[in-house]
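**Q** The note that Swiss-Prot attaches to the published mutagenesis Gly79 to Arg is: In aux1-110; resistance to 2,4-D. Quoting Swiss-Prot on the mutagenesis of Gly238 to Glu: In aux1-104; agravitropism. Here Swiss-Prot describes Met259 to Ile as a published mutagenesis experiment; the accompanying note says: In aux1-114; partial agravitropism. While the structure shown retains the original residue, Swiss-Prot records the mutagenesis experiment Pro262 to Ser with this note: In aux1-116; partial agravitropism.
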Amino acid sequence: MSEGVEAIVANDNGTDQVNGNRTGKDNEEHDGSTGSNLSNFLWHGGSVWDAWFSCASNQVAQVLLTLPYSFSQLGMLSGIVLQIFYGLLGSWTAYLISVLYVEYRARKEKEGKSFKNHVIQWFEVLDGLLGSYWKALGLAFNCTFLLFGSVIQLIACASNIYYINDHLDKRTWTYIFGACCATTVFIPSFHNYRIWSFLGLGMTTYTAWYLAIASIIHGQAEGVKHSGPTKLVLYFTGATNILYTFGGHAVTVEIMHAMWKPQKFKYIYLMATLYVFTLTIPSAAAVYWAFGDALLDHSNAFSLMPKNAWRDAAVILMLIHQFITFGFACTPLYFVWEKVIGMHDTKSICLRALARLPVVIPIWFLAIIFPFFGPINSAVGALLVSFTVYIIPSLAHMLTYRSASARQNAAEKPPFFMPSWTAMYVLNAFVVVWVLIVGFGFGGWASVTNFVRQVDTFGLFAKCYQCKPAAAAAHAPVSALHHRL
């Protein structure tokens, strides 16, 4: 892999050392001009707050719209309990990833290696700590997950805009938003998401509380039923969507590397998750309370919301946020591709953007093939997220500190709430076994079964997934349209 200069990004953490006292923020204090200060304020982020906004914003994107669908599959109680359970589980494995990053960087810096001109990624951490086989494993799962994570954001864009303008079908909207999302090739790195992360979280916060308040004001639909859970296949499909929801930390290493003091990341993801709970639980519970089993055929919560200015505002804000989240998922892929083709040290932002474009093309194509908003989340959660951000980090932590000398010289000791290394091993083993059996095993069976059912029903390259039939829409009374796609 090339160790080129990330030339188009200010070297925010160029002098930062895990083992030392210097931080990259020193580099930003060289220019006191108003223009430079404004640019740094909006464009160059590396603080603890920047990392918190990035984690929270990235974690809670379009899943807000599919969680009510999951509640209809799981039932109210299971939906709430599993959100809390997987939220805490995800926070733990994000903590493990941060510990392994600090360990890798500390070891390399002791050897005299500088990361001033290199963006560290998860597969490189695995390579440095455990060897080339783990590097290949991490690279395969991480890249595939981020690829499909980007696909899901693109599908969500087309699904959402359709509820404002249904003159174009969802496939056409996918073409349009694929071109729009391709502009993320011009965003250099996670340093440069400062203002976008802040705005993105604000937009999702509005959407979450709109869903909750609008559902409560609407009240329960006539004849509403809350039958879930009724079938095992639906139950585990819903559970894996929640596993997917709180598995958004595949970009943890890149977010940490963008920080001025990455060793401060340890509990940031947990703090972000606690805030995310205030968005996901009230909104999903309220929508499910109002519409019940109708959500089983409406994987996008917007489809059941009354059409008005408040809903349109929520749709538009979610579209903007999905563009941001698309960039979050794609940026690590851009880095990998740049290193593969030897363009990571290119100074020209335009040449670098041009080199990144081939990454967007397969994402665009896959979004057109599999436009199944909702079911695809569960499939990705079971088959990719389960390994990428739950099983692999837990196993990697156990193997990294398997020897007494490694534990004694660890850059990060067990956290204050863990009495010993043994307790950490027990918890890590539980995560591996639980996610392997419940997430990948039962979840994989259920989500793939449901996904295949969507393919059989709608076909690949579906022109307008879950759209209302034109004839039915023309004759439906206006009031009834509030409860239809």
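Numbering starts at 1 and runs along the chain as it is shown here.
Cβ from N, Cα, C; glycine included.
Heads up, this one's the original sequence, none of the swaps are in it.
So where do these features actually land, and what's packed around them?
**A** Classification of Gly79 (mutagenesis position) by DSSP places it within a helix.
For Gly238 (mutagenesis position), other Cβ atoms within 10 Å of its Cβ number 29.
Cβ neighbour count for Met259 (mutagenesis position) (all protein chains, 10 Å cutoff from its Cβ): 26. When secondary structure is read from DSSP and collapsed to three states, Met259 (mutagenesis position) falls in the coil class.
Neighbour count (other Cβ atoms within 10 Å of the Cβ, all protein chains): 24 for Pro262 (mutagenesis position).
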**Q** Under DSSP, is Gly238 (mutagenesis position) part of a helix or a strand, or is it coil?
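**A** DSSP assigns Gly238 (mutagenesis position) to helix.
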**Q** Relative to the Cβ position of Gly79 (mutagenesis position), how many further Cβ atoms are located within 10 Å?
**A** 26
**Q** Using the alpha carbons only, what distance in Å do you get between Gly238 (mutagenesis position) and Pro262 (mutagenesis position) once rounded?
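**A** Answer for this pair: 34 Å between alpha carbons.
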**Q** Round to a whole number and give the Cα-to-Cα distance in Å for the pair Gly79 (mutagenesis position) and Pro262 (mutagenesis position).
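**A** That separation, Cα to Cα, works out to 34 Å.
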